[in-house]
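Down below is the structure, laid out as structure tokens.
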Amino acid sequence: MAAHELKEALETLKETGVRITPQRHAILEYLVNSMAHPTADDIYKALEGKFPNMSVATVYNNLRVFRESGLVKELTYGDASSRFDFVTSDHYHAICENCGKIVDFHYPGLDEVEQLAAHVTGFKVSHHRLEIYGVCQECSKKENH
């Protein structure tokens, strides 16, 4: 499935006139395969062995291109660091308050929330974001030992 998503994402970039460099391909592939919502620094550290001449700025520039193409969402939280999420479908995030781990989940009951909000408020709704905060299973196990 990830190979298909990567191929589609590369096609999207090509259609918008973006040149596919080896670094760009690797960064996108990392995002498609990552469920960890990495920071730019995480991506840089994961790929620096394969691309020793690549800088963190290169990663940020590519993430900006991906975001502008609609392939990646930038998730900002209160700690001033951005995390990046490859956009496959609408989903929400459960975030561990101890370790910062982010887990995706989907709740079909919220699919109509934008229409309801638009109806109730008169807003022209563009999107929404839901975050649930708590303690992940791994951190809970550590606390109980």
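Each Cβ is built from the backbone N, Cα and C atoms, and glycine gets one as well.
Nothing has been swapped: the model has the original residues at all the noted spots.
Following the DSSP three-state reduction, the secondary structure of Cys136 (mutagenesis position) is coil. Cβ neighbour count for Cys136 (mutagenesis position) (all protein chains, 10 Å cutoff from its Cβ): 18. Marked as Zn(2+) binding site by Swiss-Prot: Cys96, Cys99, Cys136, Cys139.
Under mutagenesis, Swiss-Prot gives Cys136 to Ser with this note: No repressor activity.
While the structure shown retains the original residue, Swiss-Prot records the mutagenesis experiment Cys139 to Asp with this note: Full repressor activity, but no modulation by peroxide.
On its own chain, Cys139 (mutagenesis position) has Cys96, Asn98, Cys99, Lys101 as residues at least 6 apart in sequence with a Cβ closer than 8 Å to its own Cβ. Under its mutagenesis annotations, Swiss-Prot gives Cys139 to His the following note: Full repressor activity, but no modulation by peroxide.
Swiss-Prot documents Cys139 to Ser as a published mutagenesis change and attaches the note No repressor activity.
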Using all protein chains in view, find how many other C-beta atoms are within 10 Å of the C-beta of Cys99 (Zn(2+) binding site).
12
